[in-house]
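Trainee: Swiss-Prot lists these features:
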| type | residues | note |
| --- | --- | --- |
| MUTAGEN | Trp59 to Ala | Drastic loss of NADase activity |
| MUTAGEN | Tyr71 to Ala | Drastic loss of tetramerization and NADase activity; when associated with A-188 |
| MUTAGEN | Asn133 to Ala | Drastic loss of NADase activity |
| MUTAGEN | Tyr134 to Ala | Decreases the NADase activity in presence of the phage tail tube protein |
| ACT_SITE | Tyr134 | active site |
| MUTAGEN | Asp135 to Ala | Decreases the NADase activity in presence of the phage tail tube protein |
| ACT_SITE | Asp135 | active site |
| MUTAGEN | His171 to Ala | Decreases the NADase activity in presence of the phage tail tube protein |
| ACT_SITE | His171 | active site |
| MUTAGEN | Asp188 to Ala | Drastic loss of tetramerization and NADase activity; when associated with A-71 |
| MUTAGEN | Tyr260 to Glu | Loss of tetramerization. No effect on NADase activity |
| MUTAGEN | Tyr282 to Ala | 50% loss of NADase activity |
Amino acid sequence: MVKVDLESKRYGEKLKEVFLMLDNNVVECIKEITESSRNGKLVFFVGAGVSTLSDYPQWWRLVDKYHEELYGSPKKGNYSSDEYLRIPQIFYNVKGEMAFDGILKDFFQVDKPTNPIHDKILAMNPAHVITTNYDNLIDTACWKRGKYFSVISAEEDVANATSSRYLLKVHGDFRKGFKGENVVLKEDDYLNYDQNYPLISNLMKTIIATHTIVFIGYGLGDYNINMLLNWVRKLQKDSFHKPFFIRTDPSPIENETLIYYENKGLRIIDAASLIDSNEYDYLERYSAVMDLLIESQENKFITKDDEVIDYIYGKISPLFALQYIRKIDLKHVFEYDYHFEVNGTVVRHKNKGFGYMERFFELKESCDERSKLSKKQYERFNALFNFFEKNGVICMAKDAGTLNTSIEINSLAYHGKYDVMKKFIEEQSVSIEDDYKKAFFLACLGRWEESYDLYSNIILNSIDESNGCVYYLSQINRYRIYQSITQAVTQFNGLGLLTFGRHYKPFTDEFLARIEREMTNFNIDDLFNGMPFEFQKKYKILEFLSDNQFLYDDTVKLFELTNKVRSEMSEGSYSFGMSSDIVVLLRLYDNLRFLYENCLWSVSFHEFHQYIRNSMSLLIEKAEYERTRDIDELGFSFFGKKSGFFMEYYDFVNISRHFKIDDIKNLERSCSIDKIRFGEQEKIEEYLVGIAEEITKQFSANGMNVVFYTQFISEAKAALYFAKYVKLSEEGLGKIVKALLFYFPERDLDIGKRYVWLERLTKCNELPKSIISIIDDFLVLQAEKHIDQNYSEVSSNGLYSRDYGALIKHFEKNFISKRLSEITLCLTQDKQKQIDFLFKLLPLLSTNAKSHLLSFKSVENINDLMNGIRIGLIDEFTPEHEELIIEYLETRKVNYIVEKEKGIQTFSSNDYMSTFGIWYFLEEINNSKMEEFIGMDDQYDFFVDPENFDYKKFIPSWLKNYNDKLLGKIAGNKHMKHHVIEVLKERVKNSNDKRYLEILMNYFI
C-alpha cells in the first residue's frame, strides 16, 4: 500500500488522497463497514487499547502487581496468554478475596477523561457497543454526545434494559464496587463464564450472530481476540460474516501474517500501512482509520462518474426485483442523503460529500458526458435511468420547471380485469414470480384457501431458490390472507344468517384448524428483523410492511396535510409550489401503485379503506373550496382561473372501491359533485361495464363465490351509485341498467334502492328509448311475479315499481307499454294482486287496457286514493276523498294511543300523516277536522298549526325533501319564517351540508 505524508496537505484532502490510493480490499472493507453503519448493523467490539489512550491502567500492569505481591518482584519478560489469567487466579487462591479486591481498588480507582476515539466510534452510529473494558469512559462519551445506550454489565441489567441499543460490558465493571465478583479477570472467571453470565453471554452471541463486528483496541495476539473470533465463527456458521480488525501497531503487518488471519476469518485494516507516524503515536493511527470510516460514511470519496454510477447502482439494483417503489422510501436507500419528493423531484438533505444524484441527472441530460462512460457503466446507467423513469423520479428539485406528473397503475387487480386474472392463473407458471402473482390474483377472486396454500408453497420454494424478496412478501401476504379469513369467518358466523339466509361456511373446519396451527405465534412485527442481514441491507424500504400499522406514517402525514389544507381554506390563502392537496394525491397514488403492482394484499382492511377515503375526501373538499371562493386580484394576477381539479378514472375507481354509499352521500351533502368535471369518461365507462358484466356472470350461474361476492358487492354498489356523474354510451348504459335491474341481489339492493340508482343514472344520460325498453321488461317481470297472491315488493325507502313507471313518463310522456297492456287486457277479477300492481302503472297502459283495468278497480281505501293521485287519475279532492283521509287519521289516532301505551312511538314507511299535513298547509284539503289529529306526528303539527308548533321539535332535514312551491309557502308564513331561518343559520354554521345554504339563500333571504 502507498503511504501518504499526513503533514503535507489539509487533513480532509489528505484523507481523500489516502482513500484514492488504498488497496481495493481495504476500500471494500471501509465500504462494508459504512454500509453496516447506515443499515443499523454495525457493532464495535472495544478493547483495552482504546482506554489506554486515556491513560487508563493497563491489564498487564495489574497482572504485574499480582505477580509482585506473590513472588516479590515483577516477572522478567512478557506474560503468555495463559499467565494473564493464571496469575490473578493463583493470587486469589493464595491471598484470598479481600487482598484480591484491595489491589483492584488501588489499581482501578482513577478518574480519566474520554479521548477522541470514543467520539469517533460513536460518530459511526453503532447499533451496539461491546467491550471487555471495565472503565466508564465509553459510557461517559455516550452521555456527552447524547447517545443513549442501556449499560449492561451484570445479569440483572439485561431484564432492566430501557433502550434497544446496548453498551454490553461482557467482563463487567466497577459500578457496584471494586470487587472481583463484579468483573471477569482470573482463570475461573473465563472457564465458568457461560455458567456465571448466561444472559449476557446469550445476548452477546445474538448480537454477534446478526451484526457486522469491528474489533478495535485489541492486539492480534490478545487472548480475548482469539477466543472472540472463534465465537463469531461458531455463531455465524455457514453465513460467517467475517469481522473486521483495526490494527494500530507501529509497523505495517507482514503479508504472511495478514494471509494467516484472513484465513482465520479476520479482515484487517492496518493503520501503519496507511500512514507514517511516530512509533508511540497510537492516537494518530487510530484516528487515521476512524476518520477514513467517517469520511467514507459521508460519501466524500465519490468523485468520478464511474464511482457515481457504481454507488447508485449498488444501492438501487436490489430494488429491480420490485415492480414499483414509493418515492418517499428512497430516502432510506440513500440514508437520508436526499429526500425524494412525491412529485418526482430530488432534494439534497444530509449529504455533505459529493453530489452524486446531481451528477447522475447531469449525465442524464448530457449525451456527450454519457458517451465517456465504459460499456459496463453505460449499461448500469441505462438500468438506473429506466428504474427512475418507471418509478417517476424525474430530476433535482432545483432544476424542475413545470412538472406534469402522470398517474398510471398497471395492475390487473386494480382495474378489475377478473377474466384476464383467471386466464393467467390457469396458464403454466414460468417462474416463482408467476406463482406469487397467481396467489395474489386468487385472493382478489375470493379464492382465499387456494391463495393461502399457494403462498405456503411459494415460501418453501423461495427458500430453495434463495429468493428472499418473494419469500418475505409471501410471508406478509399469507399472514394478511390469514387475517382476512379469520375476519370472514367471524362475519359469516355473525351475519351470514341475516345476509344469506343460512349460516355460510366458505372454509372447511380442517382448513381453519390447519391455518390456525400454522399461524399461531407468528408475529409479523418480527419478520423483517428475522430476515438475513444481506436482505435487510438491500430491502430496508420494505421494513414498514412488517408492521400491522404499515400506513401509519402516511396517515399521520395525511392528518398534517389535512390541517394545512383546511388552514389555507379558512385563511383564504394561496399555495405556491406544490400545494398540500397535490401532495395528498401523489402520496395516495404512490401507495396504491406500490401495493397493487407488487401484489400486496391489503384491500380487505379497514385502515387501508379509511386512508383512501380520507385522502379523496380532502381532495374533493379542497376542490369545492376552490370552486366557490371569490378570486381576488392576487388570484387573477397569478392564477387567472380557479382550481383545475377534475375527477379522473383513478379517482373514480378509488371512490367506488373504498367509499360506502353513506360516504358518497356525505360528499354530496358537503360538495357540489355535479360541478366537478369528470374526465376519462370512456375509461370510467369501461370500468363500470366491467362491473356490470361481472355482476351478470356471478348471478347468472350457480355456485357463486360468496367470499368474492362480499368483497366485490360493496364496490359494485358504490360504483353504480357514483356513476350518476358520468356520461355513458347508450350501449354501456344498457348493460349497466340490465345488471342493476335483473341481476343485482335483492338483499343488497331492494326495488326501492334500485330505483334510486337508476334515477341517478338519468342525470347525465337521461332515458334513451333502449333503456326505457329494459325498464319495461323489468316491469313486465314484476307484473308476472304478482300472479302469486303472496308476493309483495320489498322496499326500504317507499319507492316501488310505480315509481319506475313515473320515471319513464317523465322522459317519454307518450310511452305506452305494449306488453303491460297485453297483460292487463288478460286480467280477470280473481287476479286482484296483479290488478292492484298494474293500477299503479296505469299511465303506461293503452286506452283499452286502462278501461279494462278500471272495470275491476275503484278508489275504496286510502292506498287506492294515494295511488290514484300518483298516477294522475285523481286531480282534485272530492268530499269522498277527504272522508277517506279523515277515516285514515282517525284510525291512525286510535292506533297511536294503543302504540303509545305499549311504548311504540314510530310510524311505518307507509304513514301518510306528514303528506296530509302538507296538503292542508297548501290548502288542497280544507277539512276543519284536520286540527283534531295534532300531537301524533311533529311534521304534521308543523304544517297544520305553525303558530303553536314547538320549534324545538323541528328537524332541519325535512326542508331538503320539499319542493319549490312548498319552500316558498313556508318562507311566506309569518309564524314559520323566523324560526326556520334561525335553524338554517345554525346548520350552515355547524354542518358541511351545502343544501342548507342553498335553501337559505334561495327562499329565505
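From the backbone N, Cα and C atoms, a Cβ is placed for every residue, glycine too.
Original residues only.
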Trainee: Please name which of the mutagenesis positions listed here, Trp59, Tyr71, Asp188, Tyr282, is nearest in space to Asn133 (mutagenesis position), Cα against Cα.
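Mentor: Of all the candidates listed, Trp59 is nearest in space.
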Trainee: Quick one: of the mutagenesis positions Trp59, Tyr71, Tyr134, Asp135, Asp188, which has its CA closest to the CA of Tyr260 (mutagenesis position)?
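Mentor: Considering only the listed mutagenesis positions, the nearest one is Trp59.
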Trainee: Quick one: of the mutagenesis positions Tyr71, Tyr134, Asp188, Tyr282, which has its CA closest to the CA of Trp59 (mutagenesis position)?
Mentor: Tyr134
Trainee: If you count the other Cβ atoms within 10 Å of each Cβ, which of the mutagenesis positions Asp135, Asp188 comes out on top?
Mentor: Asp135
Trainee: Of the mutagenesis positions Tyr71, His171, Tyr282, which sits closest to Tyr134 (mutagenesis position) by Cα distance?
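Mentor: The smallest Cα gap between Tyr134 (mutagenesis position) and any of the mutagenesis positions is with His171.
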Trainee: Of all the mutagenesis positions given, namely Tyr71, Asp135, His171, Asp188, which is spatially nearest to Tyr282 (mutagenesis position) at the Cα level?
Mentor: Asp135
Trainee: Taking Cα atoms as reference points, which of the mutagenesis positions Tyr71, Asp135, Asp188 is nearest to His171 (mutagenesis position)?
Mentor: Asp135
Trainee: Roughly how many Å lie between the Cα atoms of Tyr71 (mutagenesis position) and Asp135 (mutagenesis position), rounded to a whole value?
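Mentor: The Cα atom of Tyr71 (mutagenesis position) is 28 Å away from the Cα atom of Asp135 (mutagenesis position).
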Trainee: Counting across all protein chains shown, how many other Cβ atoms sit within 10 Å of the Cβ of Tyr71 (mutagenesis position)?
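Mentor: Around Tyr71 (mutagenesis position), other Cβ atoms within 10 Å: 11.
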Trainee: Secondary structure at Asp188 (mutagenesis position) (DSSP, helix/strand/coil)?
Mentor: helix
Trainee: Let me know the most crowded of the mutagenesis positions, choosing from Tyr134, Tyr260 and counting other Cβ atoms within 10 Å.
Mentor: Tyr134
Trainee: Around the C-beta of Trp59 (mutagenesis position), how many further C-beta atoms are within 10 angstroms, looking at every protein chain?
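Mentor: So the Cβ neighbour count for Trp59 (mutagenesis position) comes to 21.
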Trainee: Rounded to an integer, what is the Cα-Cα distance in Å between Asp135 (mutagenesis position) and Asp188 (mutagenesis position)?
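Mentor: About 21 Å separates the two Cα atoms.
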Trainee: Give the three-state DSSP assignment (helix, strand or coil) for Tyr260 (mutagenesis position).
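Mentor: Once the DSSP labels are grouped into three classes, Tyr260 (mutagenesis position) ends up as helix.
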Trainee: Tell me the coarse DSSP state (helix, strand, coil) of Trp59 (mutagenesis position).
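Mentor: SS state of Trp59 (mutagenesis position) = helix.
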